[in-house]
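According to Swiss-Prot, the protein has these features:
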type    : residues                                                       : note
DOMAIN  : 27-310                                                         : domain 'ABC transmembrane type-1'
MUTAGEN : Cys88 to Ser                                                   : Does not affect ATPase activity
MUTAGEN : Glu208 to Gln                                                  : Improves basal ATPase activity and increases transport activity
MUTAGEN : Glu208 to Cys                                                  : Exhibits ATPase activity. Forms intermolecular cross-links
MUTAGEN : Glu208 to Ala                                                  : Does not reduce substrate binding or nucleotide binding, but decreases ATP-dependent extrusion of substrates. Inhibits formation of outward-facing conformation
MUTAGEN : Ala270 to Thr                                                  : Temperature-sensitive. Loss of lipid export to the outer membrane. Significantly decreases ATPase activity at 42 degrees Celsius but not at 30 degrees Celsius
MUTAGEN : Cys315 to Ser                                                  : Does not affect ATPase activity
DOMAIN  : 342-578                                                        : domain 'ABC transporter'
BINDING : Gly376, Arg377, Ser378, Gly379, Ser380, Gly381, Lys382, Ser383 : ATP binding site
MUTAGEN : Glu506 to Gln                                                  : Lacks cell viability and does not support growth. Can still bind ATP and slowly hydrolyze ATP, but becomes locked into a closed dimer conformation
MUTAGEN : Leu511 to Pro                                                  : Loss of ATPase activity; ATP is still bound
Amino acid sequence: MHNDKDLSTWQTFRRLWPTIAPFKAGLIVAGVALILNAASDTFMLSLLKPLLDDGFGKTDRSVLVWMPLVVIGLMILRGITSYVSSYCISWVSGKVVMTMRRRLFGHMMGMPVSFFDKQSTGTLLSRITYDSEQVASSSSGALITVVREGASIIGLFIMMFYYSWQLSIILIVLAPIVSIAIRVVSKRFRNISKNMQNTMGQVTTSAEQMLKGHKEVLIFGGQEVETKRFDKVSNRMRLQGMKMVSASSISDPIIQLIASLALAFVLYAASFPSVMDSLTAGTITVVFSSMIALMRPLKSLTNVNAQFQRGMAACQTLFTILDSEQEKDEGKRVIERATGDVEFRNVTFTYPGRDVPALRNINLKIPAGKTVALVGRSGSGKSTIASLITRFYDIDEGEILMDGHDLREYTLASLRNQVALVSQNVHLFNDTVANNIAYARTEQYSREQIEEAARMAYAMDFINKMDNGLDTVIGENGVLLSGGQRQRIAIARALLRDSPILILDEATSALDTESERAIQAALDELQKNRTSLVIAHRLSTIEKADEIVVVEDGVIVERGTHNDLLEHRGVYAQLHKMQFGQ
């Protein structure tokens, strides 16, 4: 099996073809139009022979009467075919790019969390936008040039051989030399194109970091650092572009030099008496004009090669992502609503790409309807435990059970439907407040249910003050809201979801003391009759938990109730003393 980076242009295009095939009707129409367009140019040149031999050579004035009409007709045909071909190719190109982007977008949504841990957002955005657009270049502008100029070359060759095969046969020597030159340049174009795509991802990442962290940049005076970083990747992109221009600029004169040598040799051969006797003024003019006309399509084909190779390199990059293994969803068990029993048995887990396990031999039972709190220092593994319940990652050893069945037995959709998550890193969408609360299920919930969830999360106070209430668009990631307001929207979302298992990962971390007190009552109500896993730094929020589990360096070191752990005077007692000074 070939690696994508080793695929030839032909193999890459063959793989792209199934994406293009549904729109081949547009390609056929465009191809016919392009061939007619090239034929009109070739036929225009062929008119030189009757014009010189008959119109002027024999003073046959009838040629000068009908020829202007033919020229006008050919120009009209040329204009129509040019429009039809451009429109059809652009239509096909747009469809192909949309299809590729949808496939890429859908495939990325099915990728495991570990995939996104390794990739920068800017690079992935570049794949969906820039690389997909490069595919358009290969399937639109490049294709137009290849078909039109290819048809022109074939037409000119046929016409030259028809009028003087002796002179035209010399050009056969030209074909393999030009082919070798194009192949060498193609390899160079593709290598540069791959580097340009990677660099474009770095440019996007640099810009994205500045835009998302512009407040931090301003506060910490990072303008110079960010400017230097962006200048560095931008200059790298410029250098790659210059390499592309250099390769293209060198290939043009090489191709033209080869063609010029062939033309010079033809001119020399035409001086031989045996050849000259068979030529008329019109014939030799048509042959020489055709040879000169060959320069343009040869140059265009050489130039379009750079564009085509960029598209093929982009295809390979996209295929690399599309070939990446998606999240494993091999479970068959579907459950409408779980009871909520969760159990970890001898679970060991290591993050992909790391050597040291994040969790070691975790044994933990969370009975249905009970609340278990995880505490510990930052990086101890608390959030990792929570992420394993939703199977964002698969464990190395042991098993995790829900209602007595291994999580891997459930379909991912069914499993995740049992869990509501409120984390410290709330993500909101550039949509209305109502649609954010009822995210992905706007048609399932009534307006009254959405309002009730917002009220229980103590969010209606600030929502009612907005211009359009629940219909207010809150900007990208809730940029128009405060941290506490964003957190309450997320809690309202969890309330509305009404899942049997609840994960609260620092759910009140962004709230002020007053808001925290107000919302704690709602969280207490939410946790009733639900299996709750609460992760908290503020120990005051988990004192009423049925069990508190202390995690240190990926290992459970203590467990018990709040009072039991204080009496034990272990790690939990130390953490409590640090927070409350007792």
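Just so it is clear, glycine is given a Cβ too, placed from its N, Cα and C backbone atoms.
Remark: Arg377 (ATP binding site) has Glu552, Leu575 as non-local neighbours, by Cβ distance under 8 Å and separation of at least 6 in sequence. Around Glu208 (mutagenesis position), the same-chain residues at least 6 positions away in sequence with a Cβ under 8 Å from its Cβ are Ser120, Thr121, Gly122, Leu125. Annotated pair Glu506 (mutagenesis position) and Cys88 (mutagenesis position), C-alpha to C-alpha distance, rounded: 55 Å. Other Cβ atoms within 10 Å of the Cβ of Ser378 (ATP binding site), summed over all protein chains shown, number 7. Counting neighbouring Cβ atoms within 10 Å of each of the mutagenesis positions (Cys88, Ala270, Cys315), the lowest count belongs to Ala270. When the alpha carbons of Cys88 (mutagenesis position) and Gly381 (ATP binding site) are compared, the span between them is 56 angstrom.
Shown in sequence order, Thr384, Val551 are the same-chain residues outside Gly376, Arg377, Ser378, Gly379, Ser380, Gly381, Lys382, Ser383 whose Cβ sits within 8 Å of the Cβ centre of the ATP site.
Other Cβ atoms within 10 Å of the Cβ of Gly379 (ATP binding site) number 12 in total over all chains. For the pair Gly376 (ATP binding site) and Ala270 (mutagenesis position), the C-alpha distance works out to 92 angstrom. Over the domain 'ABC transporter' (342-578) the predicted model carries a mean pLDDT of 89. When the alpha carbons of Gly379 (ATP binding site) and Cys315 (mutagenesis position) are compared, the span between them is 39 angstrom.
In the three-state DSSP classification, Gly379 (ATP binding site) falls within coil. Annotation note: Glu208 (mutagenesis position) sits in a helical segment as assigned by DSSP.
Its own atom aside, the Cβ of Ser380 (ATP binding site) has 21 Cβ atoms within 10 angstroms in the protein chains shown.
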